[in-house]
Amino acid sequence: MGVEDYHVIELVGEGSFGRVYKGRRKYTGQTVAMKFIMKQGKTDKDIHSLRQEIEILRKLKHENIIEMLDSFENAREFCVVTEFAQGELFEILEDDKCLPEEQVQAIAKQLVKALDYLHSNRIIHRDMKPQNILIGAGSVVKLCDFGFARAMSTNTVVLRSIKGTPLYMAPELVKEQPYDRTVDLWSLGVILYELYVGQPPFYTNSVYALIRHIVKDPVKYPDEMSTYFESFLKGLLNKEPHSRLTWPALREHPFVKETQEEVEAREIHTAVVDNKAAWMLKGNGGQQRNEKCDSVTLVEDMSATKGLADVQSDMKSAVKVNSPPTEDFVGFPTQEEIKSSGNPTLDKLENTSRTVKGAQVIGENDKALDLVLLSLERFSKSPDSKRDKDVACSVQSLRIISNLVATRAIVSVGLIEKITCALLDFTDALVGMKSPEFNNIIPKSLSVTKNLVGHVEGNNIHSSYIRHWTKVVEIFIQVVRWEEEGTGRIIYEACSCITTMLSRVAQDLKSSTPDSVSKQILEHANMSRIVDHLCLCLASSGSSLTSGSSQMLAAACEACRAIWILIDTSETFFKNDDVNILPLDALQNRLSQHDIGNSEWGPLSEKLVDTVTRAYLRSKHVQVAVGHCLHQRVEAPLVSAIQLLSRCCLHNGILPSMLCGLPSSLPITTVVSGGEDGTVISEIFSILSYATLSSKDQQTGEKDNFEGRLNNLVFHSCLMLATVAQCLKLTGRNSVLLMLTTSPKKHQHRLSAIANHIASDDKIEASLQNHSASAMLALASILALEKGSSAGSSVSELVVSLIPRATKLCYHLRPMPSNEGEVISHSANYAKWHGLLDGCIGLLESRLKWGGPLAVQQLIASGTPLLLINLLAGKLSNASPEDIKKTSNRIGLSPIGVVWTISSICHCLSGGTTFRQVLVKIETMKLITCLLSDAHIKLVKSWGGPGGGKDGVRETINVIIDLLAFPFVALQSQPGSLSATASVNSGFILNIGSPGVRVCMEDRDLLKAIEEDMDKYIIVLLEVGVPSLILRCLDHLELKDLVRPVAFLAKMVGRPRLAVDLVSKGLLDPNRMKKLLNQSSPREVILDILMIISDLSRMDKAFYKYIGEASVLQPLKEYLTHVDPNIRAKACSALGNMCRHNGYFYSALAEHQIIGLLIDRCADPDKRTQKFACFAIGNAAYHNDTLYEELRRSITQLANVLTTAEEDKTKANAAGALSNLVRNSNKLCEDIVSKGALQTLLRLVADCSTLALNPSKKETASESPLKIALFSLAKMCSNHQICRQFVKSSELFPVIARLKQSPEANIAHYASVIVAKVSGES
């Protein structure tokens, strides 16, 4: 016998093994299950194992084991025919959740008998689970699916290969220890426990947690469980295999031992079944004759219709061809299983449509089809009250059409359109009646419609497609709001029609000549707000799933698919299918934004994404539905859900945090444990673990195809992890704990789950595979959340071991020559918003960051810096804009990849020769600074993916500034430099974490080289136009993002040549200064701008004119009273230096009433502010006496500083200021004396005199304020008699006379001058 001896009725299941159909043995009424297993892709070992399974099954004859009736194979496939059992025990669990103990006991008795039979025949099932237990007629339990079964020889004791379902696996299996037949007994215990309780004894979504529970945790038994039942389960669920209940004691246990009545009933049932089977076999001959006879007289006359003779002739010829038929298909149930409509013509048409040839005959005859459609049209047009009598005929017509569609018997476009219209009208009429009796018909009609609208000849979408679309949308909008039990299948099929049609539209829009109908459909989708209704479908599905029902699960999956296809198609439409050219590629090939098309999303797409994002954020039910789509491990909905969530993350900055389970009100700088179990991020990591385990266990003939599907899951899962991590990073969140939780074990598991999908170091692929590239990207993106190699983080112990070796990473970064010697592009078709090399370069940057100085030196020695420079240069052949569009992502670096590349180069600067190779070479600097050009910045800003937009522009500019600032940081950080010892210095923010800081501590030779080449470097900066580039960058950034650019300006201002260039290029433009000195500016920006003003003022009086024109005095005045003491101090310092060289600003200071505020700062509680205020007062009095009257009030404040200040420099500034107050006139001399300032100066001299006369080796008198105090007294006594008289009469005058003997020359000199002036000596 062969497959030709069976009718194939319908598909009942499928999996990696193949497909299972419901069938019927010809000429009998025997219903069978037919399992088809393809040989393609299977090894000889696999085929041998399949034959072994068949042989095992063939020998088994038991009432509780599915019986194999037949088997055969050809060159392409195996077919195993078994008895047909109606449902799975799994379905009972889904519907009823749990069963009463009496029913569980009845099932247990049958399963025990089945296992007793198997084990007595030395066969281990090895995959006991509810899905492999079927329920046949009379509630007879049938054990099936022996794909993992293994026959043991008489010498076999234990086996070691691991198979089975984790939930039902015994402890010895999960521990990969030897096992025997008792593993089946453990699985039996788990199944019975689940039937009674509602879930297995150990249940969790995490494979690792599940294994831990199975091995270590005790089983908890419900209190209401009977003693016998609990005793039986304890005997089975014993973690020690040798202590489990086994044969023969098992079959004699009171819980499963059969009573005499049960034995007798079983024997009677077996006899009846055997007799029925024999009767069916004996009836073959007669049944065959009847079937042939019926086929010959297939169609009777229909008096009211013309043209049937032609149909009848065709039918008869079809019968001749089909005796016996050699090809069957999946359609509606057989004629024996359905109720006839009473229309003989339709009966015979349906009978003929059941064979492929017969269906083709009907499909080629328009008149026959008109007969079939007539009842559908009549039903659609009749009033509701008259439709009841048309139902049977309409349903029969539907079955006929289903058969025709299943065999693709209808090829005419016109007929397809006609049938589709009729079906949609019929379905719409059924939906409008809102009658539960049609709940089984509507989904069947929609299913057939879906097949029709999905089958469009060629690439053309006909004008009628828009009519079909609008009707499908109308139907979907009606049914999606149905909440009655049993409507889940209807909503699913309606949603599936939407998905199918959108998929066809997407395909059309990607063609070279898209049809206008496709665009009309997108416009209608927008106007009808179909995405809102799809979100409603998700919400309804989530509500149903939350209540414990799974009827809406398929609808949720299909809604996810439909939403994503709609969004993706809208973006394709907006871009007119322009390839997303990466900004770096466009820059290197001199393409403008116009040349590369629009790299943003588009208004319709943004609107759709916004709708979905809002629905997800607001509705817990929508979140539940999408979560179930992820959890199903079915490729299409899972990938759609991942892409949808990834896209929403790019649209809304809240969503990435939400997917990690972070509190919505969490401050950016606060670090908490994210990615805990139950979050979406946790589920994504579980998918990666699932893919790893599945790829190891996969042994079927479809291995290549299965591996491809797993790689696709890995690809999209890793891209989502990367997107979430990058979004968190771009919003300022910096910690891997946000995604990996605070558990070190989870750090290990999750990072390893990603790393497992990166090819091992000993296997370097000729080209980087997409899933491997995305795994690299995910790992790099997560590691980038850590700012530095913190020893306290468990990640630091994992990072270096997980990152591939540098040789492998660098291999993929090298140009790939083609056969003709030209360099070919990286990643022509990788991902829409990522570069193929992003992950590779990101891991290289992580290795440099985490690997320490040794890693840096090794990579430098291997030529990595030059490799990175060449990568940025895009060492590719010149290409036209058209060629670039054909091969997108030529260099393979997205904006984030570019940032990581620059960062990697920056890390290499601390390793010796790289500084001269990169920063002192003008060609290299031109290449790097080109990334700061308006052209590139605009390209990055318009980039729609991660690393684009305003955040991407900020990151791009900042990383290049870090690179350019390296020499400045290195020199400022060396011991003894002013900036190294200052608490707040110019551009200090750039010093934090910079490799330049390490240079002064680790490499004195490099520091010396930088000092030698600094002048050359400054020349290069000027030649490539860095000062003007940085100034233009300020215009591209938001105020909050100006910290690092302004810090770099502050560092450059410290070099005179750069300062001159900056000022000439508009650094001090009034509008710019107004913006930067605004109260809303970041604190660091304000401090650095104040420092810039101060440094320029101190450097050269030529800058006074530009500073004056910059209108900075008003903000300086305001900052004198700022709450931040550092800002007050910087403001005082700037004002002091603005008065350093001359009195240019004196009148302006008076006009803005600044002097009074400066005097108040002399009493500031902040030491630095007090010091710089005294300095500013002194300079305000130095050049002339214009401000003396305003400064009169400062005398008392300065005198107080001399007695209360803690820092000697502050006292020195106060003493110098007092001297300047009498330098230009005697206006303030009397106040100096009367207010005690002169006496305070004398007291200061007296207090410091002891040290001056006897200086120690560690501390000299020149470091005290004594010198300035003596200098001030000398000036006062030289010019003003009142001062001389006061000093001469003071009891402290002898102290000054003694200081003439000081070993410090200046002190002795000033003391001598004072004594001489006071004593009247020349």
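Yeah, the Cβs are placed from backbone N, Cα and C, and that goes for glycine too.
The structure displayed is predicted, hence computed values, not measured ones.
Taken from Swiss-Prot, the feature active site, proton acceptor covers ASP127, and the record attributes it to sequence analysis. Under the three-state DSSP scheme, ASP127 (mutagenesis position) falls in the coil class. Around the Cβ of ASP127 (mutagenesis position), the number of neighbouring Cβ atoms within 10 Å comes to 20.
Among the features that Swiss-Prot reports, ATP binding site is placed at VAL12, GLY13, GLU14, GLY15, SER16, PHE17, GLY18, ARG19, VAL20, LYS35, with the record citing sequence analysis. For VAL12 (ATP binding site), the number of other Cβ atoms no farther than 10 Å from its own Cβ, over all displayed protein chains, is 15.
Marked as domain 'Protein kinase' by Swiss-Prot on the basis of sequence analysis: 6-256. Summarising model confidence by region, the domain 'Protein kinase' (6-256) averages a pLDDT of 80.
Cβ neighbours within 10 Å of LYS35 (mutagenesis position), excluding its own Cβ and spanning all shown chains: 20. Looking at Swiss-Prot, you'll find the mutagenesis LYS35 to Ala noted as follows: Alters binding to Kinesin-12 members.
Here Swiss-Prot notes a mutagenesis experiment, ASP127 to Ala, with the remark: Alters binding to Kinesin-12 members; when associated with A-132.
The secondary structure of ASN132 (mutagenesis position), as reduced to three states from DSSP, is helical. Swiss-Prot gives this note for the published mutagenesis ASN132 to Ala: Alters binding to Kinesin-12 members; when associated with A-127.
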In the chain carrying ASN132 (mutagenesis position), residues 6 or more apart in sequence that have Cβ under 8 angstroms from it: HIS125, LEU143, CYS144, ASP145
Nearest of the binding-site residues (VAL12, GLU14, VAL20) to LYS35 (mutagenesis position), judged by Cα-Cα distance: VAL20
Rounded to the nearest Å - Cα separation of VAL12 (ATP binding site) and ASP127 (mutagenesis position): 20
Inter-residue Cα distance where the pair is ASP127 (mutagenesis position) and GLY18 (ATP binding site), in Å: 17
For VAL20 (ATP binding site): intrachain residues, at least 6 apart, with Cβ closer than 8 Å: LEU11, VAL12, GLY13, GLU14, ALA33, MET34, LYS35, PHE36
